[in-house]
Amino acid sequence: MLCYVTRPDAVLMEVEVEAKANGEDCLNQVCRRLGIIEVDYFGLQFTGSKGESLWLNLRNRISQQMDGLAPYRLKLRVKFFVEPHLILQEQTRHIFFLHIKEALLAGHLLCSPEQAVELSALLAQTKFGDYNQNTAKYNYEELCAKELSSATLNSIVAKHKELEGTSQASAEYQVLQIVSAMENYGIEWHSVRDSEGQKLLIGVGPEGISICKDDFSPINRIAYPVVQMATQSGKNVYLTVTKESGNSIVLLFKMISTRAASGLYRAITETHAFYRCDTVTSAVMMQYSRDLKGHLASLFLNENINLGKKYVFDIKRTSKEVYDHARRALYNAGVVDLVSRNNQSPSHSPLKSSESSMNCSSCEGLSCQQTRVLQEKLRKLKEAMLCMVCCEEEINSTFCPCGHTVCCESCAAQLQSCPVCRSRVEHVQHVYLPTHTSLLNLTVI
């Protein structure tokens, strides 16, 4: 089955997947080709029959979510925005930048005149490099998506001159830094109507839910702690909110389609889980519906059967867990080379550090196979003995009374609950383990 995936820079990627593939299979293949490990920040969007933008549920089959027949057209988009310093890969940062650039040009991110000038100069630096007097005025106007006055153009040019010597990657990072401080950063907007039929925009973001007029002028802002419950019924989404008086009020939002309503319901639940929770609860992970065939099969065969099961949410990790997972993945990707450089074993050791032993991936000789097996065992041993929070220091502390031993002393001192079982930590006990450093005479990487 063929899928056409459009990147934020309008480059089209052809992705071939199995006919029964889930959305996750397609996204993983796209990110693998782009060299991106931080997959959890991204999603695949498509356009519904009524023009609504919808997120593909990565845990369900692609063919069951899309209209028509393959090839299916999808868009690679950033689903969860985080602070730029939390992004570990330059490839990930570049896709974030492309998405932000698109949002700026579309007017979805409101900024001050000073910010607009600075961002325009940085965008010029990313596209043209250092200032050149031959750069035409229309090139700057194209970047800003509007006609510029002489004063504004001169301000942008002056800022652009100051950026001489700034690399493209550095300029992109500065753009992300400026935009991440804006009020609407990371907010996903949904077009709705209220109970009286008035057009509104609902913004679902890291801190809460924004209600605006269709020109983005704010009406109300609802923080997550006062949201009791979000539910969906057909084309309607209901939000139960606690007022300052302590009473509850139910807000009704009418959507253009049932799928659009499902999209808003998903956005509220998944965004809250990603930014505000320590881990994704099983209540969110395991919520699903069944089609008629699956419902009958669950009644007469086995209620745990997967036939016809469609998951409501596809979020797997919170922002903290994504960062931790990415650090571990990057650490593991480079650990073999680092181990070989640091190892000073004698020449007869199967762990000897030699250029030939590290560059013979196609060799099937017994000694090379033994080397790779031992290196993999060493990698797993080193990872198992590292703090699960910082991934840098060795484990040397036990949480009491639960007894889990998974953190270093500095991280354990900052935790109020055990990261494994979530039970309350009464005190932390220092322990002395036979660590890999002392056993193998290696330096912790």
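Each Cβ is built from the backbone N, Cα and C atoms, and glycine gets one as well.
Summarising the annotation, Swiss-Prot assigns domain 'FERM' to 1-279 and lists sequence analysis as the type of evidence.
When other Cβ atoms within 10 Å of the Cβ of TYR265 (mutagenesis position) are tallied across all protein chains shown, the result is 22. The note that Swiss-Prot attaches to the published mutagenesis TYR265 to Ala is: Unable to clear LDLR from the plasma membrane.
While the structure shown retains the original residue, Swiss-Prot records the mutagenesis experiment THR269 to Arg with this note: Unable to clear LDLR from the plasma membrane. Counting every protein chain shown, 19 other Cβ atoms lie within 10 Å of the Cβ of THR269 (mutagenesis position).
Residues or ranges marked as Fe cation binding site in Swiss-Prot: CYS360, CYS363, CYS368.
The note that Swiss-Prot attaches to the published mutagenesis CYS387 to Ala is: Abolishes autoubiquitination. In the shown protein chains, 19 other C-beta atoms lie within 10 A of the C-beta of CYS387 (mutagenesis position). Secondary structure from DSSP puts CYS387 (mutagenesis position) in coil.
Under mutagenesis, Swiss-Prot gives CYS387 to Ala with this note: Abolishes ubiquitin ligase activity.
Taking all protein chains in view, 18 other C-beta atoms sit within 10 angstroms of the C-beta of VAL389 (mutagenesis position). VAL389 to Arg appears in Swiss-Prot as a published mutagenesis result, with the remark: Inhibits LDLR degradation.
Listed in Swiss-Prot as a mutagenesis experiment, LEU415 to Glu is described as follows: Inhibits LDLR degradation. Look at LEU415 (mutagenesis position): DSSP puts it in coil. Non-local contacts of LEU415 (mutagenesis position) by the CB criterion (under 8 A, 6+ apart in sequence, same chain) comprise VAL389, PHE399, CYS407, VAL425.
Distance between Cα atoms for THR269 (mutagenesis position) and CYS387 (mutagenesis position): 30 Å, as a whole number.
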